[in-house]
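Participant: According to Swiss-Prot, the Zn(2+) binding site annotation covers CYS230, CYS235, CYS249, HIS253. Among the mutagenesis results in Swiss-Prot, CYS230 to Ala has the note: Reduces DNA-binding ability. The residue drawn here is the original one. One mutagenesis experiment named in Swiss-Prot is CYS235 to Ala, and its note says Reduces DNA-binding ability. One mutagenesis experiment catalogued in Swiss-Prot, CYS249 to Ala, is accompanied by this note: Reduces DNA-binding ability.
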Amino acid sequence: MSNHPKITSAHQNVEEKLRELQERFCHLQAARKEGRHGDLALLEAQISQNIREWQAELTAPSPESSLLGEGISQFLEEFAPLLKLDEEDDATSTLKEHAGAKPDPEGFSQSLCPPEWTSENFSQSPFNGNFSCGFEDALNSTETHGQQLHYGYEGFDPSINSAPDFHDQKLSSNLDITSQYDYIFSEVRQELDNSPSTKLDSSEEIDNFAEFSTPSSVRVPPSAFLGPKCALWDCTRPAQGSEWYLDYCSNYHGTLALNEDSPGTAPVLRPGGISLKDNLLIDALRAKTQGKNVGIPVCEGAVNTKCPWNAAELFHLELVEGETIREWLFFDKPRRAYDSGNRKQRSLPDYSGRGWHESRKQLMKEQEGQKRSYYMDPQPPGPFEWHLFEYQINESDACALYRLELKVGNGKKSPKGKISKDPLADLQKKMGQFKVASDKPSPPTKGRKE
């Protein structure tokens, strides 16, 4: 076995990067199954960044690459484009430039490595959910290779059982980024099958296979859901983090909560409405009062200093096609006009109407909180209707959670007061009752006898 310190360091670096990449893929798989589209976008960006950093390290000169000579440099130059995720279209990217007009599969695989390496096969298992990366000794080729490192990725899409044909398959230009990940990694596996392995040996024997299973944040026992939940406001998974993200289900959600409620952030926007029950919003408010980051920003005076339709920097009002409701979430200090249980109103300086008018107060005994509902009185001209919901908890009045709702109405806005459909009919009815009462014979009176 080689005791070269730089090779040992390189081996550990590769192991850590593979471990991190595998964990992010597990989170990506879980987010895809649970339909968390916001999480998918951020995870895809993180995976893309990790791969670009890895690509930069591969192409950077190092003592190990200089020892291996020009062969490995040529291999890395051919391998680096496979890690590029920012190509506009795979069908027109530089991946096809190596094949020529009529690509020959055998010739293409031979061009990736020197002739003296072509007889050596890269140890690779079928891509059925587990992939392995073999590292052999490049400096001491006569010594025996240690135990292979197997990195099993159980969370990967099992439908990918074989690599697509690199030369014949054509990708459409509207592939989503997750499909491009699957395709690119399948191509990498196919090219590594036809190329030599980079021989880097560890200085110590590995007792057990370094097999990765789905992280505990993806698979949890049912009893864990009865304990504390993830502090991210729209996540219902249990909090099973470690180190700095103890209050979250994963380090990804911890980072997401920290980024999305940072100062200066616009309110949380949800086209189509917020499909969460009120108890989860109360939980988010309670976690905020406990000093946790929940992914909802603080926006002081967002709906009290001016009308929401005049605050374009906070509330984006361009609805998408077919959208009938849009909601925003943010924290703010409770206003004095909302403290009383009586129905009150709060005027707005840029609106001639009465402003926000309280319509309902709901006590949430199980959650030890309350919810107040407001409507804009009167509603502004046009098809839009504005509603505001305020959530508070009994143990703290430091802040309140506000949910602002924009709803597309049917154009028929009726006043909130109860008005009779036909006032004339009511008047005639009352007059009829009075007439009947007046027609009744009066009791006889006794006259004085003369």
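Cβ atoms here come from the backbone N, Cα and C positions, even for glycine.
Keep in mind the model is a prediction, meaning the values are calculated, not measured.
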Participant: Rank the mutagenesis positions CYS230, CYS235, CYS249 by the number of other Cβ atoms within 10 Å of each Cβ and report the first-ranked residue.
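Facilitator: Buried the deepest by this measure is CYS249.
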Participant: Near the Cβ of HIS253 (Zn(2+) binding site), how many other Cβ atoms are there if near means within 10 Å?
Facilitator: 26
Participant: For the C-alpha pair, I'd like the distance in angstrom between HIS253 (Zn(2+) binding site) and CYS230 (mutagenesis position), rounded off.
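Facilitator: A Cα-Cα distance of 8 Å.
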Participant: Looking only at DSSP and grouping its letters into three states, which state does HIS253 (Zn(2+) binding site) belong to?
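Facilitator: HIS253 (Zn(2+) binding site) sits in a helix per DSSP.
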